[in-house]
Amino acid sequence: MKNRILRPALLCVAALFATTAQADAGHDHGSAHAGAHAHDADTPYGRPGDAAKAQRTVRVVMSDTMRFDPATITVRRGETVRFVAANGGRIEHEFVLGTTASLKAHAQEMRAMPDMQHADPGAVRVAAGASGEIVWQFTKAGSFEFACLIPGHFEAGMVGKVVVR
């Protein structure tokens, strides 16, 4: 009798945990960013680039003063750039490409889920003293941004600009 009740109860609990884990597995960026950060799709600011076709490397240093160096980067339309995001600070930082609107929306999402991990070719989270890399092809002219979206960093002004000519 005990087994007839215990076994279905355990199966229900196991199914609940599996469903919760499955639902959480895709939360890397949440629904607000699914279209803006599709892995191989064009975005308003370009698309993931092929590392073998990178025309240059731009090193961007992230600091605990909540700044990027350089703060403005100019690229040519069609250019594929390898960004090396170097964390010169003692705390974790991010380098996330986007539009002003997408970065603001993502920053709000990050405040709700600060431990969110990025599964996005236009974003990299970098531990203190480490470096990360993004390869991006800028397909459209315009002015775009990069930012650190860890809660408090974006709000403190950790935003840079990419000008595509």
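Using N, Cα and C of the backbone, Cβ positions are placed for all residues, glycine too.
His29 to Ala appears in Swiss-Prot as a mutagenesis experiment; the accompanying note says: Does not affect activity; when associated with S-27; S-33; S-37 and S-39.
Sequence-distant contacts of His153 (Cu(2+) binding site), defined by Cβ-Cβ distance under 8 angstroms and a gap of at least six in the same chain, are Met66, His93, Glu94, Ala147. Under the heading Cu(2+) binding site, Swiss-Prot lists His93, Cys148, His153, Met158, citing a curator's inference as support.
His106 (mutagenesis position) falls within a helical segment according to DSSP. Looking at Swiss-Prot, you'll find the mutagenesis His106 to Ser noted as follows: Loss of activity, cannot restore copper tolerance in a deletion mutant; when associated with S-118.
Cβ environment of Met110 (mutagenesis position): Met116, Leu149, Ile150, Pro151, Phe154 lie under 8 Å away, each six or more residues apart in the same chain. Experimental mutagenesis at this site is recorded by Swiss-Prot as Met110 to Ser, annotated: Loss of activity, cannot restore copper tolerance in a deletion mutant; when associated with S-113 and S-116.
Under the DSSP three-state reduction, Met116 (mutagenesis position) is assigned to coil, being neither helix nor strand. For the published mutagenesis Met116 to Ser, Swiss-Prot gives the following note: Loss of activity, cannot restore copper tolerance in a deletion mutant; when associated with S-110 and S-113.
Per Swiss-Prot, mutagenesis His118 to Ser is noted as: Loss of activity, cannot restore copper tolerance in a deletion mutant; when associated with S-106.
Sequence-distant contacts of Cys148 (mutagenesis position), defined by Cβ-Cβ distance under 8 angstroms and a gap of at least six in the same chain, are Met62, Met66, Phe68, His93, Glu94, Phe95, Val96, Phe154, Met158, Val159. Record note (Swiss-Prot), mutagenesis Cys148 to Ser: Loss of activity, cannot restore copper tolerance in a deletion mutant. The unchanged residue is displayed.
Listed in chain order, the extra residues whose Cβ falls within 8 Å of the Cβ center of the Cu(2+) site residues His93, Cys148, His153, Met158 are Met62, Met66, Glu94, Ala147, Leu149, Ile150, Phe154, Ala156.
In the three-state DSSP reading, Cys148 (mutagenesis position) counts as coil. Of all the recorded positions listed here (Met116, Met158), it is Met116 whose C-beta has the fewest other C-beta atoms within 10 angstroms.
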